[in-house]
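Positions annotated as ATP binding site by Swiss-Prot: Gly470, Pro471, Pro472, Gly473, Cys474, Gly475, Lys476, Thr477. Here the residue is the original one, but Swiss-Prot notes a mutagenesis experiment at this spot, Ser524 to Pro: In arcl/ftsHi1-1; Pale seedlings. Smaller and more numerous chloroplasts with abnormal thylakoid morphology.
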Amino acid sequence: MASIDNVFSLGTRFSIPENPKRSILKHATTSSFSARTQTRWRAPILRRSFTVLCELKTGSSSSGETNNSPAADDFVTRVLKENPSQVEPRYRVGDKLYNLKEREDLSKGTNAATGAFEFIKRKFDSKKKTETDKSEESVYLSDILREYKGKLYVPEQVFGPELSEEEEFEKNVKDLPKMSLEDFRKAMENDKVKLLTSKEVSGVSYTSGYRGFIVDLKEIPGVKSLQRTKWSMKLEVGEAQALLKEYTGPQYEIERHMTSWVGKVADFPNPVASSISSRVMVELGMVTAVIAAAAVVVGGFLASAVFAVTSFAFVTTVYVVWPIAKPFLKLFVGVFLGVLEKSWDYIVDVLADGGIFSRISDFYTFGGVASSLEMLKPILLVVMTMVLLVRFTLSRRPKNFRKWDLWQGIAFSQSKAEARVDGSTGVKFADVAGIDEAVDELQELVKYLKNPDLFDKMGIKPPHGVLLEGPPGCGKTLVAKAIAGEAGVPFYQMAGSEFVEVLVGVGSARIRDLFKRAKVNKPSVIFIDEIDALATRRQGIFKENSDQLYNAATQERETTLNQLLIELDGFDTGKGVIFLGATNRRDLLDPALLRPGRFDRKIRVRPPNAKGRLDILKIHASKVKMSDSVDLSSYASNLPGWSGAKLAQLVQEAALVAVRKTHNSILQSDMDDAVDRLTVGPTRIGLELGHQGQCRRATTEVGVAITSHLLLRYENAKIERCDRVSIIPRGQTLSQVVFHRLDDESYMFGRLPQLLHRLQVLLGGRAAEEVIYGSDTSKASVDYLSDASWLARKILTIWNLENPMVIHGEPPPWRKRPQFVGPRLDFEGSLYDDYDLVEPPVNFNMDDEVAHRSEELISQMYNKTVSLLRQNQTALLKTVKVLLNQKEISGEAIDFILDHYPPQTPLNSLLQEQNPGSLPFVPEHLRRESGDFVLVNHSTDVNAQV
């Protein structure tokens, strides 16, 4: 591609007039065109000054030489073939251009008078041209392309559609950023409005009820890259009228262009259409007649066939079938009529002369039935009275009435454990990841459950009880299910709260029933989740206080606990039953339950490390449709302390985001959005900062992010690199910077240079504000400054990393334990009590000394950060503009900007860009998703600008 110097060395330039509808392309005279006059060529171009470089390989001959016989691959020929022109082609004959018809007439040479006339006319034209030297003739694109082959810049808008002033106004109203009415009033009050452009209102009312405006603001002295001077505004009709009355500054109203047309009305009906319609009607009539004739013929044949078939069937039925079936039909009818006559005679004999009714009456009177019914009357009266009384009593019972009987009481006292025969929990050790230590500890239990006879022969007593403790969501219940699933034994699962009821003795009865079922089906596993609800520390242990020993609820809970202690290690301890308990509050359990013999193993289930988190993410990712471009290892390393349940929620949340965005699979952006939703919060749609507020937030966050990249690039710092920078409000934050976490060893053994580099990163937000805005800083970086102050204090007082080392002896606050459990009852006293969390220093002058040394350290690091950012001011401004445009950028984009805008890059190169907020860069994960590794084309070459 030609360089920028070659571009400005050409004699071709473009001048853009004020009228955007038409523009003039001026072609200056050069060495090869010295004998020609200045020419003009009108072409529709827009206001924007983008140019397209038409580059090709020229021949070995010089630019001043011409080629009378162009090759087949000539540039002009190829361009004209690919872009055929609507202008009639012309041919050069001598110094004159002729079209095809004129050239043919010229070649004939039959008319001598015409030739003489043309000769005299050429002489006269050449003489006039030499006298005035200012005559103009047409210059065609083919001539220009041949003359400046390979060195011509043509605006790409030449080949685009021509827009009128009204259409360009509508396009700007749609594309430009929107300005609210309040912001316009503020700008109007501060005299910042340069021009207000609107469109003329016609007599027709607006259908949408809105009116558009283009607002041109005055340029404010300062950094131009952070100022936007052109805005669009869309107001209702009433607001627009009020605003125009209030605004008294410069205005420009675009006139509506009305076109009229006068011509002859088209003939109706059209003669061609009329002839076509008549022909179609004739053809349809002929087709209809043919179809009717065919129907008559075919119908006659079908009628004849039907008549023949029906005649044959009638003759066959009358003369063949009926004579054969007639004797059999007479026989069946005679038998049926005889049976019917006999039955009717019997019915008449029974019902005549009293018949059966007289016999029933004699039996009721003389058989003793009447006397028996007389005796049942008082008995039936008593029974009916009792039934009515019970029914009335039941109708008056409360809604929460429950029937109590012996059988229901027995069923109520049963454990109702959720039993799974043959360990059908559906969970194996292969489904458990991230807690390898706990799985290794529990392998012995699985071996015992699979082969208990082997342990009995060797006299080995297996662990009777195992307590699983750890934070919520780390997999305690999952491990218990995996034990039963691996061993294939009955698994009984209950919660600690299921043993608590209103009736006395129900809890202990359920404990006995639970262990009885497990002993019958041994070997088996009993699992009680949240056992702290059942086995809380009993009252009065290790204390003399016994105020609640005679509380009924306390006695019931302690009775249930005593029954559990007996079942675990009493006189009748069941062999072959493994008891598992899970809790996240071990400090609340009774000491008698924790002693050896009851809970022989106490396994701590901790949150998974980076490798465990990666394994958990892979297990859950295998259950959903996830793109291959998603890097799960980055999430595993950047989410320390996350439990397995939270990682599972992350994958499910990412799947929901992918469905919400109509993606075919879970992409990297979906995972990032899910992480932000779970860590920071959902996007706050109702909160939208103004342009100045977004600039401040973007400057602060970019300053922090780009400082880390600069330190990694030029000082080889061992600090975190930036993953993402976002100015989208989420949760309680307006913006955020996400860093890539290092390995655990970097945080366990931090060195002084590493901590000082982190201090510079925290000070990068305020330093970036000073570089861009000067002394006009804000409190946008107050959170980073507070963290920087605390880090500087820890470097000096807690870690004692000052050189030379000075031991201050100030204990860190996290090593001080409070002297209370739970909130204080006296609220007023708790306002002024620090609960021994703050201790006086060893040296009374230590506070002043630490404050002075911290201030010196922060000031030193701040000056270094400001100097580093000033050297890379162009890259800083470019990153801020890109972040304002895209709202979120990646660390790869920051590296891309630093590569193309090295230190000491002139700021004018950025200001001369047509769109500084764009970036010709595609992140790596998007390239993997699309499978295309080609960068996006851009109208401005970044390398050429630099």
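Backbone N, Cα and C define each Cβ position, glycine as well.
Unsubstituted: the structure retains its original residues.
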Rounded Cα-Cα span from Ser524 (mutagenesis position) to Lys476 (ATP binding site), Å:
18
For each of Thr477, Ser524, count the other CB atoms within 10 A of its CB; which of these recorded positions has the top count?
Ser524
Other than Gly470, Pro471, Pro472, Gly473, Cys474, Gly475, Lys476, Thr477, which residues of the same chain sit close to ATP? List them in sequence order, counting a residue when its Cβ is within 8 Å of the Cβ centroid of the site.
Ala582, Asn584, Val605, Ser643, Gly644, Ala645
For Gly470, Pro472, Gly473, Gly475, listed as binding-site residues, tell me which one has the smallest number of other Cβ atoms within 10 Å.
Pro472
Sorry to bug you, but what's the C-alpha spacing from Ser524 (mutagenesis position) to Gly475 (ATP binding site), rounded to the closest Å?
21
Neighbourhood of Pro471 (ATP binding site) by C-beta distance under 8 A, where only residues 6 or more apart in the same chain count:
Asn584, Arg606, Pro607, Ser643
Neighbourhood of Cys474 (ATP binding site), C-beta criterion under 8 angstroms, separation at least six:
Ile435, Val605, Arg606, Pro607, Pro608, Ser643, Gly644, Ala645
For Pro472 (ATP binding site) and Ser524 (mutagenesis position), what Cα-Cα distance in Å is obtained after rounding to a whole number?
26
Cα-to-Cα gap, Gly470 (ATP binding site) vs Ser524 (mutagenesis position), nearest whole Å:
24
Could you tell me the C-alpha distance between Ser524 (mutagenesis position) and Thr477 (ATP binding site) in angstrom, no decimals?
16
According to DSSP, does Lys476 (ATP binding site) sit in a helix, a strand, or coil?
helix
Ser524 (mutagenesis position) - helix vs strand vs coil (DSSP):
strand
Please work out the number of neighbouring Cβ atoms within 10 Å of the Cβ of Lys476 (ATP binding site), leaving out its own Cβ.
25
